[in-house]
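Enquirer: Encoded as structure tokens, here's the structure I'll be asking about.
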Amino acid sequence: MAAVVKSVALAGRPTTPDRVHEVLGRSMLVDGLDIVLDLTRSGGSYLVDAITGRRYLDMFTFVASSALGMNPPALVDDREFHAELMQAALNKPSNSDVYSVAMARFVETFARVLGDPALPHLFFVEGGALAVENALKAAFDWKSRHNQAHGIDPALGTQVLHLRGAFHGRSGYTLSLTNTKPTITARFPKFDWPRIDAPYMRPGLDEPAMAALEAEALRQARAAFETRPHDIACFVAEPIQGEGGDRHFRPEFFAAMRELCDEFDALLIFDEVQTGCGLTGTAWAYQQLDVAPDIVAFGKKTQVCGVMAGRRVDEVADNVFAVPSRLNSTWGGNLTDMVRARRILEVIEAEGLFERAVQHGKYLRARLDELAADFPAVVLDPRGRGLMCAFSLPTTADRDELIRQLWQRAVIVLPAGADTVRFRPPLTVSTAEIDAAIAAVRSALPVVT
């Protein structure tokens, strides 16, 4: 009989909550929130500090990655799910090579709850940046083969058209697209890919002014295509720029970009890593824009990251989704994450959480509008789609001070862009929790001003 090997604590002091930052600081940069997460006592929209016991109202959800909040009852009370999760966690198979019932159940559920019939191809990987990275690889391969089929040099098709203010990740290709903060990209080698203005909606602009902004961005896009003939593989954009400042675009702009992509034989890619999985009130934000992408990159709330693809991709028969090993990774996503993701998606489906995000998003937006009416010089441009809501302040210093004041009031929100506070509550957030967050903002604003 095999001996049971038990976990043995190393000699020295135990790692208690009050030592977490000390222990981590010996080996890594510790610049996160000043909290030690209590994985047991945290629940729903509240994070509990394991050191102090203080409860923080969570309006950031681990940068929009937690769909149901902490310890959702539908998962905590499901013993069958616990057994499945433990079974998956005991091993980490290479999903790209060896398939399992757990993986098949996840893929089936993903396709049912989040799938787009026009985008039938799925590829899974660990990390949102790698999701975008593989979307780009799919586009590069497609453009090269499309060129070759039309008598054009297949070495062309190496460039990506993208927007100013974009955040698409920190990996190799994506570093050439991300341009929110110099700290993220400075001193790393990057490709000189075409970047155009982002004609996002903002206060004070009427329809003609918005149309003029869009026309200029479209002029820049056309110029990029014309000066790089056959070399732009795709246009990639976030439907709403999150890290860049919760910047919203009119559907007309993306519709025009779809037409340009078709005219110049480039793929349209939406990066829905932050906007996807119901945050905006639909499975994907692009579904509210009446624009059909060829590829969608996803992550965060989906737990497992990856891409959905179809439409023009299938005009090339030997695309990366049909040829073995063109896209691959050892893990092909994490099986433990797949089990958790499947159960989360089942809960989202059963409880109608996309529809709930619409209704509670309207409520949150209305409460932000009230703040703007009461503090018109400070609370600027309240905006949102579903629960993806935000507002701006006059200066970066004002924004940063408000976030500090909210932290002191045990409310966690996120900065974005130069002057924006963004709300990223779980899909399960209640109106009472929204009220509590708004009350904290209301009490903090006089201190900021």
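Yeah, the Cβs are placed from backbone N, Cα and C, and that goes for glycine too.
Just so you know, the substitutions we noted aren't modelled in this structure.
From Swiss-Prot, here are the annotated features:
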BINDING   Gly128, Ala129, Gln274  pyridoxal 5'-phosphate binding site
BINDING   Arg170  L-lysine binding site
BINDING   Arg170, Gln274, Arg422  2-oxoglutarate binding site
MUTAGEN   Glu243 to Ala  Retains activity, but binds alpha-ketoglutarate in a different conformation
MUTAGEN   Asn328 to Ala  Loss of activity but can still bind pyridoxal 5'-phosphate
MUTAGEN   Thr330 to Ala or Ser  Loss of activity. Cannot bind pyridoxal 5'-phosphate
Enquirer: Filter the binding-site residues Gly128, Ala129, Arg170, Gln274 down to the ones within 10 angstroms of Glu243 (mutagenesis position), Cα to Cα, kept in sequence order.
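Expert: Among Gly128, Ala129, Arg170, Gln274, the ones whose Cα sits within 10 Å of that of Glu243 (mutagenesis position) are Gln274.
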Enquirer: Between Arg170 (L-lysine binding site) and Gln274 (pyridoxal 5'-phosphate binding site), what is the CA-CA distance rounded to a whole number of Å?
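Expert: Counting only the Cα atoms, the answer is 15 Å.
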Enquirer: Using C-alpha atoms, which one of the recorded positions Gly128, Asn328, Thr330 comes nearest to Arg422 (2-oxoglutarate binding site)?
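Expert: Smallest Cα separation from Arg422 (2-oxoglutarate binding site) among Gly128, Asn328, Thr330: Gly128.
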Enquirer: Can you count the other CB atoms that lie within 10 A of the CB of Gln274 (pyridoxal 5'-phosphate binding site)?
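Expert: Total other Cβ atoms inside 10 Å, all chains included: 28.
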Enquirer: Report, as a single number, how many Cβ atoms besides its own are within 10 Å of the Cβ of Thr330 (mutagenesis position).
Expert: 12
Enquirer: Ten-angstrom check, please: count other Cβ atoms within 10 Å of the Cβ of Glu243 (mutagenesis position), all chains counted.
Expert: 23
Enquirer: Fill in the CA-CA distance, Thr330 (mutagenesis position) to Gly128 (pyridoxal 5'-phosphate binding site), as an integer in Å.
Expert: 16
